[in-house]
Structure formats: structure tokens, C-alpha cells
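Undergrad: Have a look at this one.
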Amino acid sequence: MALSELALVRWLQESRRSRKLILFIVFLALLLDNMLLTVVVPIIPSYLYSIKHEKNATEIQTARPVHTASISDSFQSIFSYYDNSTMVTGNATRDLTLHQTATQHMVTNASAVPSDCPSEDKDLLNENVQVGLLFASKATVQLITNPFIGLLTNRIGYPIPIFAGFCIMFVSTIMFAFSSSYAFLLIARSLQGIGSSCSSVAGMGMLASVYTDDEERGNVMGIALGGLAMGVLVGPPFGSVLYEFVGKTAPFLVLAALVLLDGAIQLFVLQPSRVQPESQKGTPLTTLLKDPYILIAAGSICFANMGIAMLEPALPIWMMETMCSRKWQLGVAFLPASISYLIGTNIFGILAHKMGRWLCALLGMIIVGVSILCIPFAKNIYGLIAPNFGVGFAIGMVDSSMMPIMGYLVDLRHVSVYGSVYAIADVAFCMGYAIGPSAGGAIAKAIGFPWLMTIIGIIDILFAPLCFFLRSPPAKEEKMAILMDHNCPIKTKMYTQNNIQSYPIGEDEESESD
């Protein structure tokens with residue numbers, strides 16, 4: 001018995017020092033965060049539309065009995081002086097006649113259009129803005145929160161912020177499940193932004209500090225971004241199918257259970273009660289923001305993701321308007337983009353280091369732009385498969401190239417403390433998801449969905465040549481002097497915090513000597 005307990009304790013200690021387990025935690029955190037991000041994409045436009053029209057139907061039904069109660073028991077027929085006709089007031093006939101006179105325009109529209117086609121185009125156009133603002137609220141809050149989380153990780157380490165992200169995301173998921181008004185949905189979406197900021201900034205910073213070799217770091221970040229891709233992949237079809245066949249609450253309750261599982265693993269492995277500050281002071285955020293190479297990498301992340309961010313609120317509404325798509329199709333339409341993003345991040349997480357990350361990002365930006373330009377030509381859901389596949393694959397190329405470059409640029413040109421630089425990367429990601437839905441909804445309402453796609457497609461293509469400057473970024477003078485003095489390639493371990501290999505847990509810490 002004692003031997004088995006000792007073996008269990010030893011296994012726990014080894015697990016807590018495992019870099020692969022840390023990678024799994026970050027993978028799972030990004031997976032669930034992005035599932036919650038995208039599960040609402042097919043649900044919210046249809047749900048808000050149904051809320052509004054159910055309310056209208058309820059008002060009509062409550063107004064109708066006032067007329068029927070006074071006449072139903074007294075008369076078997078009524079002569080109308082308006083059109084010189086006699087109406088029989090039996091149950092079925094009375095209901096039909098009154099329904100026709102009270103809501104004739106609604107019946108006409110319903111009979112002319114299939115049930116899956118919304119009947120009022122004006123409502124859909126207005127919903128572009130409403131849905132866009134709801135989707136953008138998460139990214140806007142995350143945008144504001146990211147710099148503070150980056151500074152916080154430098155002071156207290158990564159475990160506490162990433163665990164705080166789990167707690168906030170659980171509350172947000174429960175709110176989504178039981179919210180029945182636009183205001184509460186907006187609060188839930190905004191709250192998710194704070195949780196996402198904690199998870200993504202702390203998660204990517206943790207990976208950068210644990211995996212110090214540039215090539216190895218690129219590989220594991222490609223795997224971690226695979227978690228993001230899986231969330232984006234599973235979210236829309238998962239949400240749309242459960243929404244249509246079970247109800248709005250079901251997908252969020254399933255997600256809440258998965259989030260609890262993630263929290264239990266974090267609690268076991270990361271021990272988030274322990275404060276683990278960095279061993280050296282990182283480069284100020286303002287200095288990083290003045291670095292043109294970091295800005296180019298951040299711009300690539302921003303504009304590439306802005307394309308899919310504009311699609312999320314606008315594409316389902318455009319499909320409802322032009323294709324009479326059913327609820328489940330609104331989510332399945334994003335499936336090609338999600339699958340190809342997963343493929344892209346896993347392939348180019350490894351390949352980008354060999355072919356040149358700058359070239360990978362440049363080609364990705366061009367493919368994103370061309371694919372987005374092709375989307376408005378689709379006549380049905382099958383016509384969306386190829387362009388959406390291209391969008392997802394290309395964004396996977398950009399993300400899997402630019403995320404490792406952010407860490408590489410800090411190693412090369414600044415102090416190797418990663419919280420702030422990955423806060424900038426996440427800010428860029430969030431700017432795409434903040435500006436994209438809010439501006440995209442307004443543009444789609446004003447000039448139409450095809451012009452919206454044309455604008456963002458051209459922007460992506462025009463930005464692509466800037467990635468050439470990332471081909472061989474120069475090192476700072478003091479870094480170059482160190483490299484020349486030691487006459488060796490870049491070894492990021494010489495700049496990083498002490499005890500990286502045993503991070504984050506491990507009581508027996510060994511100091512590294514040069």
C-alpha cells in the first residue's frame with residue numbers, strides 16, 4: 001500500500017513537471033474558449049429573430065380575444081356592411097376570418113415564402129448591426145483587458161491568470177445558457193472577453209517560456225493553435241444542430257461541463273495558488289509597440305482574422321436572406337473554414353520554419369483575400385465550400401507563422417519575457433474580431449454583403465507585401481554584441497526565467513549555470 005502511494009506521489013510530481021501536460025492544458029483552454037466563441041454564430045441571429053417575432057405574435061394573440069368573446073355566443077352569422085357579405089361564426093371559420101382581417105399581411109407573406117425564409121427583409125438588415133455589436137463586444141473587452149493581463153503575468157506568473165480565465169468562462173457559459181434577452185446575451189459575451197484574455201495571453205506566454213528552442217516553439221504553438229482551430233471547427237455545427245433539435249440551452253450546458261473538466265486539470269497541474277513572478281523585468285509594452293517588425297506581425301494576425309470575423313455575423317443573415325437556409329445550415333457553412341484552419345495550423349506549424357515564416361504569412365494573406373472575394377458568388381450552401389475552405393486554410397498559415405515570430409522577435413530584439421508580446425498578439429487578434437463584426441454589420445446594412453467581402457478581401461491582398469520585411473529582422477545592438485561575443489546561434493534559454501524546464505510546479509528547483 002505504501003509503495004503504491006509512493007508511486008502515485010512520484011507520478012504526480014513528474015506529471016506536474018511535464019511540458020506536454022502544460023501544452024495539453026493550453027490546447028484545451030483555447031479549444032473551449034473558441035468553442036464558446038463560435039457556438040453562438042449560428043444561434044444568435046436566428047434566436048434574436050425568433051425572440052422579436054414571437055413577441056409580435058404574442059401581442060397579436062392577446063389582442064384578438066377581445067373581439068371574439070363578445071360575439072361568439074350571441075350570433076351564428078354576421079352581415080358585413082363593409083363588403084356586403086355574410087360570415088358564418090363557427091369555431092374554425094371565426095378563427096380563420098378574424099385571423100385574416102387582423103393579420104392579413106402576415107398570412108400573405110407566410111404563404112408566399114417558405115418557412116425557413118424570414119419574411120421581413122428590413123428586420124434582417126437591422127439585425128446585421130445588432131448581431132455585429134454583440135459579436136464584437138467580446139473582442140472589444142478582450143482588447144482592453146489584454147495589456148493588463150500581460151503585465152500581470154510578468155508579476156505573478158502564468159498559472160493564476162489562466163485559472164482565472166477558466167472561472168470567468170464558466171460563468172459566461174452559464175449566462176449564455178439561461179439568457180433570454182439581448183442585454184443579458186451582451187453581458188455574457190463581454191464577460192467572455194475577460195476570460196479569453198486571461199486564457200490566451202497566459203497560455204501562449206507559458207508555452208513560449210517552457211519551449212525555448214525557436215523551431216520547437218513553432219511546432220508546439222502550431223499544436224496549441226490546433227486547439228483554437230478545433231474550437232472554431234466544432235463550435236458552429238455543434239451549436240446549430242443542438243439548437244435546432246434540442247434547444248438553445250443544450251450546447252451551453254455541454255460546454256459548461258467541459259469547462260469544469262478543464263478547471264479540474266488546471267487545479268491539479270498548475271497549482272494556481274502559487275505566485276511565480278518572472279526572474280527579470282520584461283521590455284515595456286510601449287517599447288514593443290514601437291517595434292515595426294512586431295507591428296507588421298500583429299497587423300497580419302489582425303487583418304487575416306478580420307475576414308472571418310466579418311463573415312460570422314453577416315454570412316448567416318445573408319444566407320437566410322438569399323438561400324432560405326435552415327438553422328443547422330447556418331453553422332455547417334463554416335465547417336470547411338474550420339476544417340481547413342485545423343489542417344493549416346498543423347501543417348505550417350512545422351513547415352513554416354523550413355520555408356520561411358514571412359513567406360508563409362505573405363502567401364496566406366493573398367489566399368485569404370482571394371477566397372473572400374469569391375464568397376458572394378455562391379448561389380447555395382455548396383458554393384460556399386471552396387472559398388470558405390480557402391479562408392480557413394490561409395488564416396491557419398498566417399496564425400501558425402506569426403505567433404512563433406512574436407516570441408522570436410522578443411528573443412532577438414528585446415528581453416525574453418513573453419507576457420506583453422503575446423498580449424500584443426492577442427490584441428491584434430481581438431482588433432480583428434472587434435472591428436470586423438461591428439463595422440461589417442454596418443457595412444453590410446449600408447452597401448450590401450458583396451461589397452463588404454470586396455473591401456476586406458482587397459485590404460488583405462494589399463497588406464500581404466509587408467510580410468517581406470519579416471524575412472530577416474535585425475537584432476538590437478546589445479543582443480548582437482552578445483551573439484558575436486559568444487560566437488554562437490541564438491539560445492533563448494540564456495535570457496529566459498530561471499527553472500524553465502521544471503515550470504510550473506516542481507518543488508525541487510535546480511538553478512541553471514551557463
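In case you wondered, yes, glycine gets a Cβ from its N, Cα and C as well.
For all the noted positions, this structure keeps the original residue and models no substitution.
From Swiss-Prot, for reference:
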| type | residues | note |
| --- | --- | --- |
| MUTAGEN | Asp33 to Ala | Abolishes dopamine uptake |
| MUTAGEN | Arg189 to Ala | Abolishes binding to dihydrotetrabenazine. Abolishes serotonin uptake |
| BINDING | Leu228, Val232, Asn305, Ile308, Glu312, Phe334, Tyr341, Asp399, Tyr433 | serotonin binding site |
| MUTAGEN | Glu312 to Ala | Abolishes binding to dihydrotetrabenazine. Abolishes dopamine uptake. Abolishes serotonin uptake |
| MUTAGEN | Glu312 to Asn | Abolishes dopamine uptake |
| MUTAGEN | Trp318 to His | Reduces binding to dihydrotetrabenazine. Reduces serotonin uptake |
| MUTAGEN | Ile395 to Ala | Reduces binding to reserpine |
| MUTAGEN | Tyr418 to Ser | Binds reserpine in the absence of a proton gradient. Abolishes dopamine uptake |
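A description of the local structural setting of each listed feature is requested, covering burial, neighbours and distances.
TA: According to DSSP, Asp33 (mutagenesis position) sits within a helical segment. Counting only same-chain residues at least 6 apart in sequence, those with a Cβ under 8 Å from the Cβ of Asp33 (mutagenesis position) are Gly165, Met169, Gln192, Gly195, Ser196, Ser199, Ser200, Leu228, Gly231.
For the recorded site, Arg189 (mutagenesis position), the DSSP three-state label reads helix.
Less than 8 angstroms from the CB of Asn305 (serotonin binding site) sit Ile395, Asp399, Phe429, Gly432, Tyr433, Gly436, each of them six or more residues away in the same chain.
Residue environment of Glu312 (mutagenesis position) contains 26 other Cβ atoms, counted within 10 Å of its Cβ in all protein chains.
Annotation for Trp318 (mutagenesis position): same-chain Cβ neighbours under 8 Å, separated by at least 6 residues, are Ala444, Phe449.
Tyr418 (mutagenesis position): 30 other CB atoms within 10 A of its CB, across all protein chains.
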Undergrad: Tell me which residues of the chain lie with their Cβ under 8 angstroms from that of Tyr341 (serotonin binding site), as long as they are six or more apart in sequence?
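TA: Looking at Cβ-Cβ distances below 8 Å from Tyr341 (serotonin binding site), excluding near sequence neighbours, one finds Ala229, Val232, Leu233, Gly392, Phe393, Ile395, Gly396.
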Undergrad: If you count CB neighbours within 10 Å, which one among the recorded positions Leu228, Ile395 has the smallest count?
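TA: Among the recorded positions Leu228, Ile395, the sparsest Cβ neighbourhood within 10 Å belongs to Leu228.
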Undergrad: Specify the count of other C-beta atoms within 10 Å of the C-beta of Tyr433 (serotonin binding site).
TA: 26
Undergrad: Among all the protein chains here, how many other CB atoms are within 10 A of the CB of Arg189 (mutagenesis position)?
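TA: Its Cβ has 26 other Cβ atoms within 10 Å.
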